[in-house]
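Asker: Have a look at this one before I ask anything.
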Amino acid sequence: MENTLGEGSTVNASVDVDQHGNDNNSDSNANAAVAGVANTDTAGEESQQQDESLKDEATVPNTRDAESEAITVTAKQQPTMQANKLDSQETPSTEESRAQNVFGQDNEDSDNLFGETESSVSNNEANTPSIPTNPVDNENNKPAIKEDSTIQDSNGDVKNMEDVKIQKEEEPENNTVIEGVKEESQPDENTKEMDEVEEDDEDDDQPMISPDNSIFGDTKSESKQLGNTSSVANTPSEIPDAHKAEQEDIIEKTESVDKKVDSGEERNEQEREIMNDHSKSANPKKTTITRVEPETFEIPQAHEIVIPSYSKWFNLEKIHSIEVQSLPEFFTNRIPSKTPEVYMRYRNFMVNSYRLNPNEYFSVTTARRNVSGDAAALFRLHKFLTKWGLINYQVDSKLLPKNIEPPLTSQYSTRHDAPRGLFPFESYKPSVQLPDMAKLKKMMNTSDSESTLYKYLKESKRKYDEITHPPSTTDDENGDKNDNGGKMNNEVSTSTSMTGDANLLEEGETSRPLKKVKILEQIDENWSKEDLQKLLKGIQEFGADWYKVAKNVGNKSPEQCILRFLQLPIEDKFLYGDGNGKGDNDNGLGPLKYAPHLPFSKSENPVLSTIAFLVGLVNPKTVQSMTQRAIQSAESIKSQKEEISDQKPIEHIKEGSEIAISSLGYRSHIFATNEERQMNFLTNELIRLQMEKLDAKLNHLKKLEKFMELERKTLERQQENLLIQRLNFNQNSSKIVNVLSKCLNLISDSNINNSSVAEKEEIRSQIDHFKSMLSKPETLSIGKNPFNKPNIETGENHNGQSISNENDVKPISIEAPQFYRYWSA
């Protein structure tokens, strides 16, 4: 039964591990205990006795008697089992503890079916003898657990048991540590459980001890042995009949518990295999288990981030008031998708993405691909960050996106098209082919009945006569109308006589009443030459103020003045040509010879186009009066054809010249305006030139002042040098006089021939000094030694050569800054 006991101990250990939450530790302790690790010397002696008992052990069949339910064991096993009872008496039986855990504890503690501590399990396994198992146990794979009951002497004294219990409570501290994890013992709970089991054993199930201190067995252990079909009995005696009823109840209860144990065994087998692998590779050193914290995703900074100084208010963790004012849509709390949190997420994403590589342009498209939200809001946020230099500030200008525009087409040629009768407004361009001027002159000749202009004027006169003078039936009526012509002009005609379009009317219909033009009554042909001169003079003086012009004339109204001015011909055909008025040659074309230069030369009929243009600038009523005047002129010319005269119409020539001059006077204000503009331009130009001339003189004066200031400074410096030289001369002269007087005194005091060598040397030295002072007089300078003292470093060496020392002379920028400014310029 060695394998069976080993499995049973493993089951006890695994169940106990479920109670304390240390499955791996308890299984490792169990494996270490089975491997033969003993805690005390007593355990070593017991293991030696087990080996000796196994040698003499005989096979005992494990048979079950249904009637007596007794289990027999060989007599050779009794001493070994009795010796092991001392170690097992401090703990209750395995089956009793399991029953107590099942029926006396909560459901959460139902996994700990054996109620033993880890130390007791390991000790029981170490002290349990090896008992062979039968083939039935191996087939059913059920552990045969030996029941260890409490040991009592013949007098019923349990003092020895308490001593052993106290000793055993101290032993868990010496248990083996596997994989560096220390077991945690629970002496309080185990002691409580053992006390309860001992009380139940003493009251109910007192075992009977044979004279040789062998246990006949107790009820609970026997019931467990019957349930597992394999057990160990302490004596070959039978179970008392008084306990059969309790035995049957316990068997039924333990079967339900065994089912739970079987389900836990499958799980424990897997844990056992894992722990066996760990136990093989376990080291005696304690290992520490450390929790690995998840690594934070941080990217080291690889670029220097630069933002403009005016954006130092920006902070990634806060929202500034500038942002609230620039993008208020995120801070109104009206739109759920636009909140300050969403704004910070958008903003920080753009800023962080840009700062990963500040040399690359961060576009709006990149933000839209990675951030979900309003595209317009993202665009405004991107524009705001770019404006303040928070993004795209370090990007090279060559990498910035450029506006894609179509190529320029200014060099393309274009062709202008216009409707007929219109012309493009462009500068003068002479036509390639000149028109037929003779034909044009013939068309403009009003004296020729075949000309187009004559026909047009005649037709206009006919229509006008039909409107103003309807035909009458009798001559009397005509006479009355002629007498009362002024009255007819002021009334509206309601005549239904036939007019030019009367044929278009049906019977019973009348044409609309025609209104007479009131301006016709203002026409006055009684203009004298003095009145015309006053009119032209008034136009020259007052221009278009016709009230003043009429006042200047005196006896005419403003309307009459206007009509008379319009009746004046602009050009006269007698002013040009040979004076015969025919204009057959080219010299008689007059202004028409310049027709190709007019802007109407490209039209089909330039004459009519010119007339239409000029007529459009005048009041229609005025045009009508001018037409009437032209018709009257044509009739007078026709009547004069019969009277051929060789004399030239001098009066007409004079009148034409006056008209031309008056027209020029009328248009003089236009030329005056142009001249006034030209005068203003010339005046401004003259003022500008005078100002430039004045500025040039002032600049020249400033230069002269600077030059005079420089000369003054130079003169002051020369005066200072002269004064220094005078002082130096006086000083040197006094020194020379002193030396000379000293030499003379020496010579006079003693005769040179009789003097000693020392006196001669002194005289010689004084003479040499006198020579040196005469040859090289002392000079004052601006250096460190201005008076050339012998003990101070000077600019001369011992050989008399001057040495330039830069430290002796100050630079010009320090000594005279005003001169340095002029020289540097």
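Glycine residues also receive a Cβ, built from the backbone N, Cα and C atoms like all the rest.
Every residue here is the original one, so none of the noted swaps is modelled.
As the structure is a computational prediction, the values presented were derived from the model and not from experiment.
In case it's useful when we look at the structure, here is the feature table from Swiss-Prot:
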DOMAIN    305-402  domain 'SWIRM'
DOMAIN    522-573  domain 'SANT'
MUTAGEN   ASP374 to Ala  Loss of DNA-binding
MUTAGEN   LYS383 to Asp  Loss of DNA-binding; when associated with D-387
MUTAGEN   LYS387 to Asp  Loss of DNA-binding; when associated with D-383
MUTAGEN   ASN392 to Ala  Loss of DNA-binding
Asker: Looking only at the domain 'SANT' (522-573), what is the mean pLDDT?
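Answerer: Mean model confidence (pLDDT) across the domain 'SANT' (522-573) is 80.
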Asker: Would you mind reading off the Cα separation of LYS387 (mutagenesis position) from ASP374 (mutagenesis position), to the nearest angstrom?
Answerer: 20
Asker: May I ask you to report the DSSP-based helix, strand or coil state of ASN392 (mutagenesis position)?
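Answerer: Note: ASN392 (mutagenesis position) is coil by DSSP, not helix or strand.
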Asker: Within 10 Å of the Cβ of ASN392 (mutagenesis position), how many other Cβ atoms are there?
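Answerer: Result for ASN392 (mutagenesis position): 19 neighbouring Cβ atoms inside 10 Å.
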Asker: May I have the DSSP-based helix, strand and coil counts for the residues of the domain 'SWIRM' (305-402)?
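Answerer: Split into helix, strand and coil, the domain 'SWIRM' (305-402) gives 52 helix, 0 strand, 46 coil.
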